[in-house]
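> My questions will all concern the structure given below.
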Amino acid sequence: MDNQHKKIKGYRDLSQEEIDMMNRVKELGSQFEKLIQDVSDHLRGQYNASLHNRDEITRIANAEPGRWLAIGKTDIQTGMMAIIRAIAQPDSF
């Protein structure tokens, strides 16, 4: 498993500092994943608590919190991958 990335075409050897930075990014990714799940759980609870309140259901539907959470999740994933790519500096597209 040592230097496993050597076997992946287009990737160079990483320094220990770069490996540590990549691990920090991965750790932050896990924290973001937990936060996104917490927000999703909150939204589900908010919706379920409002089932008998048509005005609140309409307000929630108009605000589109699920859509915005999905956009946020995708953008965070994209950002995390961009940071990883900046650290790894692969030589291919």
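Backbone N, Cα and C define each Cβ position, glycine as well.
Original residues only: the substitutions mentioned are not part of this model.
Pulled the feature table from Swiss-Prot, pasting it below:
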BINDING   Gln4, Tyr11, Lys26  3',3'-cGAMP binding site
BINDING   Tyr11, Lys26  3',3'-c-di-AMP binding site
MUTAGEN   Tyr11 to Ala  No longer defends against CBASS, no longer binds cGAMP, no longer antagonizes CapV
MUTAGEN   Lys26 to Ala  No longer defends against CBASS, no longer binds cGAMP, no longer antagonizes CapV
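Mind mapping these onto the model and telling me what they sit next to?
Taking Cβ-Cβ distances under 8 Å and a sequence gap of 6 or more within the same chain, Lys26 (mutagenesis position) has no neighbours at all.
The 10 Å shell around the Cβ of Tyr11 (mutagenesis position) contains 15 further Cβ atoms across the protein chains shown. Taken residue by residue with DSSP, Tyr11 (mutagenesis position) is part of neither helix nor strand, so it is coil.
According to its DSSP assignment, Lys26 (mutagenesis position) is helical.
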